[in-house]
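Trainee: Mind having a look at this structure? Questions to follow.
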Amino acid sequence: MNGEAICSALPTIPYHKLADLRYLSRGASGTVSSARHADWRVQVAVKHLHIHTPLLDSERKDVLREAEILHKARFSYILPILGICNEPEFLGIVTEYMPNGSLNELLHRKTEYPDVAWPLRFRILHEIALGVNYLHNMTPPLLHHDLKTQNILLDNEFHVKIADFGLSKWRMMSLSQSRSSKSAPEGGTIIYMPPENYEPGQKSRASIKHDIYSYAVITWEVLSRKQPFEDVTNPLQIMYSVSQGHRPVINEESLPYDIPHRARMISLIESGWAQNPDERPSFLKCLIELEPVLRTFEEITFLEAVIQLKKTKLQSVSSAIHLCDKKKMELSLNIPVNHGPQEESCGSSQLHENSGSPETSRSLPAPQDNDFLSRKAQDCYFMKLHHCPGNHSWDSTISGSQRAAFCDHKTTPCSSAIINPLSTAGNSERLQPGIAQQWIQSKREDIVNQMTEACLNQSLDALLSRDLIMKEDYELVSTKPTRTSKVRQLLDTTDIQGEEFAKVIVQKLKDNKQMGLQPYPEILVVSRSPSLNLLQNKSM
């Protein structure tokens with residue numbers, strides 16, 4: 001089958017039909033965004049590769065061939081593929097949009113979902129097994145080999161839709177084009193990978209037994225609502241431990257005695273993650289074990305569980321919106337915020353003392369013209385400013401330990417004594433563009449013409465790693481169809497976000513030896529401190 005036949009067999013969705021592209025997440029298979037199809041008038045999801053260098057025809061055909069296979073895998077618990085967007089600078093798979101996110105979010109966002117009823121947990125496990133069993137029974141069998149809670153999506157009624165199966169070429173292209181310097185697999189994938197797959201030479205033997213191992217780990221995770229190996233930070237430690245026969249702990253703490261059908265489920269887990277692949281059961285046998293478990297629950301209990309989740313999610317969203325509206329009202333009216341004792345732990349007095357220094361003032365970017373910002377971006381921007389300034393890069397005169405002492409992101413917003421971006425306390429105090437910003441503004445068209453795709457992507461990576469760019473701004477840049485439009489959007493964002501943002505871009509231009517832009521300004525790019533990153537990770 002040639003590339004042209006593959007293209008014609010797949011429904012083609014033009015890029016310009018994908019309106020309102022919004023960044024959702026990024027994984028091994030590419031970046032996922034939501035969009036609204038201009039003709040269908042429905043929300044869709046788009047998984048697209050970042051094409052930093054032109055794909056060879058053979059590479060594009062391989063990716064399209066995989067998409068064609070996925071399009072044929074139509075089943076109740078498989079994520080439906082609606083078509084492909086195949087354009088020179090944009091290659092993406094368009095699927096149905098899943099409003100309830102992933103199983104990973106359901107299990108581990110305990111504030112949003114404080115309780116997930118047992119009937120629903122068992123239904124989810126049953127539907128995962130049904131979906132993978134269907135893939136294994138295709139001709140030829142379609143093996144997932146990247147089954148994890150992040151790839152198990154949930155529709156409006158919390159039914160399972162398995163995603164990212166059969167995307168080995170897609171993942172390969174994404175990793176080869178990746179901007180990250182990390183070569184080791186992400187810990188999230190290692191957790192679900194069987195030990196025989198740690199050695200590349202043995203991958204062919206693993207075959208159909210790979211997915212049942214992953215499923216066993218997922219089952220443990222669903223029943224415990226804990227992250228497997230959550231205390232281990234180094235993926236190599238996990239690999240060594242698993243290769244020695246260790247698995248996530250099965251005891252009363254991880255799997256309490258009140259779990260329905262506990263003994264049967266533990267037996268299924270232990271056989272599924274057996275060290276010897278030949279001792280692991282097929283998904284058919286797994287389903288035979290699960291079916292009597294499902295029959296013990298009345299149909300009404302599944303409906304009640306779903307309704308309860310929807311209620312708690314709605315309450316969580318309503319609370320967040322109420323808080324957001326309250327903050328915006330206080331900002332727009334320039335009203336000081338009366339914080340409780342817990343919120344005062346941010347140390348507003350320290351911040352007030354520092355706010356007088358020109359260095360600190362320069363490091364807190366404020367929009368020069370709100371017309372540059374979309375309404376949603378404005379809201380998020382002001383919310384971000386109104387929180388403790390850990391999301392911004394501070395001047396080098398402020399140490400990481402001082403920044404960490406200023407606030408705990410896990411709990412509280414700071415006092416409004418920090419800044420009010422709408423304050424009218426004198427135009428002379430408005431933040432002026434720094435050296436890097438002024439240089440970028442003076443070289444704008446030269447940068448647009450000369451900044452390479454690789455340099456652009458490295459800049460975005462660096463901004464993400466320093467938490468200097470918001471998701472909304474990232475998506476506005478990354479989803480533009482051409483290199484020049486991406487660069488223009490990035491420079492527009494630089495005008496708004498401030499000096500530290502601009503410094504990163506200047507540094508990346510220098511690193512990529514874009515000599516046509518010389519002379520460069522002398523700048524110092526401040527790296528974020530590990531202590532601050534730790535605080536932020538805990539808050540997410």
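Just so you know, glycine gets a Cβ as well, placed from its N, Cα and C.
Annotations for this protein, taken from Swiss-Prot, read as follows:
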DOMAIN    18-294  domain 'Protein kinase'
BINDING   LEU24, SER25, ARG26, GLY27, ALA28, SER29, GLY30, THR31, VAL32, LYS47  ATP binding site
MUTAGEN   LYS47 to Met  Abolishes protein-kinase activity. Reduces FAS-mediated apoptosis
ACT_SITE  ASP146  active site, proton acceptor
DOMAIN    432-524  domain 'CARD'
MUTAGEN   GLN458 to Glu  Strongly decreased activation of NF-kappa-B. Does not affect activation of NF-kappa-B; when associated with R-445
MUTAGEN   ASP461 to Arg  Abolished activation of NF-kappa-B
MUTAGEN   GLU472 to Arg  Abolished activation of NF-kappa-B
MUTAGEN   LYS503 to Arg  Abolished ubiquitination by ZNRF4
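Situate these features within the shown structure.
Mentor: Confidence in the domain 'Protein kinase' (18-294), given as mean pLDDT, stands at 86.
Here the Cβ of VAL32 (ATP binding site) has 19 other Cβ atoms within 10 Å, regardless of which shown protein chain they belong to.
Reduced to three states, the DSSP call for ASP146 (active site, proton acceptor) is coil. Within 10 Å of the C-beta atom of ASP146 (active site, proton acceptor) sit 23 other C-beta atoms, taking all shown protein chains into account.
Mapped onto three states, the DSSP output places GLN458 (mutagenesis position) in helix. There are 22 other CB atoms within 10 A of the CB of GLN458 (mutagenesis position), with all protein chains counted.
Using a 10 Å Cβ-Cβ cutoff, GLU472 (mutagenesis position) registers 18 neighbours.
In the three-state DSSP scheme, LYS503 (mutagenesis position) falls into the helix class.
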Trainee: What three-state secondary structure does DSSP assign to ARG26 (ATP binding site)?
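Mentor: Once the DSSP labels are grouped into three classes, ARG26 (ATP binding site) ends up as strand.
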Trainee: If one measures from the C-alpha of GLN458 (mutagenesis position) to the C-alpha of ARG26 (ATP binding site), what distance in angstrom results, rounded to a whole number?
Mentor: 15
Trainee: Non-local Cβ contacts of LEU24 (ATP binding site) (under 8 Å, 6 or more apart, same chain)?
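Mentor: For LEU24 (ATP binding site), the qualifying residues are VAL32, SER33, SER34, ALA45.
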Trainee: What is the Cβ neighbour count of LYS47 (mutagenesis position) at a 10 Å cut-off, with all protein chains included?
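Mentor: The Cβ of LYS47 (mutagenesis position) has 25 Cβ neighbours within 10 Å.
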Trainee: Compared by Cα position, which of the recorded positions ARG26, ASP146, LYS503 is the closest one to LYS47 (mutagenesis position)?
Mentor: ARG26
Trainee: Taking DSSP three-state, what's LYS47 (mutagenesis position) in: helix, strand or coil?
Mentor: strand
Trainee: Round to a whole number and give the Cα-to-Cα distance in Å for the pair GLU472 (mutagenesis position) and GLY30 (ATP binding site).
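Mentor: Answer for this pair: 17 Å between alpha carbons.
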